[in-house]
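First up is the structure itself, then whatever we jot down about it.
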Amino acid sequence: METDCNPMELSSMSGFEEGSELNGFEGTDMKDMRLEAEAVVNDVLFAVNNMFVSKSLRCADDVAYINVETKERNRYCLELTEAGLKVVGYAFDQVDDHLQTPYHETVYSLLDTLSPAYREAFGNALLQRLEALKRDGQS
């Protein structure tokens, strides 16, 4: 099961517009990837043990590195570029140039493949949000 949306953002989906920067990487101007990486971290921090933008690996306009520890205690170094996110190492701040892993368009898709506990946390957050919307609708 791929989860390509953040349950915390469901209430803002009505503001979704064609061509918006929120639609992903295609068709947008070059971004500062460090800022993009910070946004990625803030989106999914609730569903992992630890996640932060690397301070020791070079960030630039076109690339940033994110360290993540899943709830299963597996550590990864992720590369964020205009192409998306991919695993580049199996430890914090580690880049293995020989590692061949696929790019994922979203952090949700990437974590969905790496962490069953992420899927569970995402599903629980989604359920809580839907229950809150239901309660608000009944008031």
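Glycine is treated like the rest: Cβ placed from N, Cα and C.
Long-range Cβ proximity for Asn42 (mutagenesis position), meaning a same-chain Cβ under 8 A and a gap of 6 or more residues, is found for none. Asn42 to Ile appears in Swiss-Prot as a published mutagenesis result, with the remark: Abolishes interaction with PRKAR2A. Prevents the Wnt-induced transcription. Does not alter the phosphorylation of CTNNB1 in the presence of Wnt.
Other Cβ atoms within 10 Å of the Cβ of Ser109 (mutagenesis position), summed over all protein chains shown, number 17. Under its mutagenesis entries, Swiss-Prot includes Ser109 to Ala with the note: No effect on GSK3B-mediated phosphorylation. Reduces to 30 % GSK3B-mediated phosphorylation; when associated with A-113. Reduces to 30 % GSK3B-mediated phosphorylation; when associated with A-113 and A-115.
Experimental mutagenesis at this site is recorded by Swiss-Prot as Thr113 to Ala, annotated: No effect on GSK3B-mediated phosphorylation. Reduces to 30 % GSK3B-mediated phosphorylation; when associated with A-109. Reduces to 30 % GSK3B-mediated phosphorylation; when associated with A-113 and A-115. Note: Thr113 (mutagenesis position) has non-local neighbours His104, i.e. same-chain residues 6+ apart with C-beta under 8 A of its own C-beta.
For the recorded site, Ser115 (mutagenesis position), the DSSP three-state label reads coil. Among the mutagenesis experiments that Swiss-Prot reports, Ser115 to Ala is described with the note: No effect on GSK3B-mediated phosphorylation. Reduces to 30 % GSK3B-mediated phosphorylation; when associated with A-109. Reduces to 30 % GSK3B-mediated phosphorylation; when associated with A109 and A-113.
On a Cα basis, Ser109 (mutagenesis position) lies 10 Å away from Ser115 (mutagenesis position). According to DSSP, Asn42 (mutagenesis position) is assigned to a helical segment.
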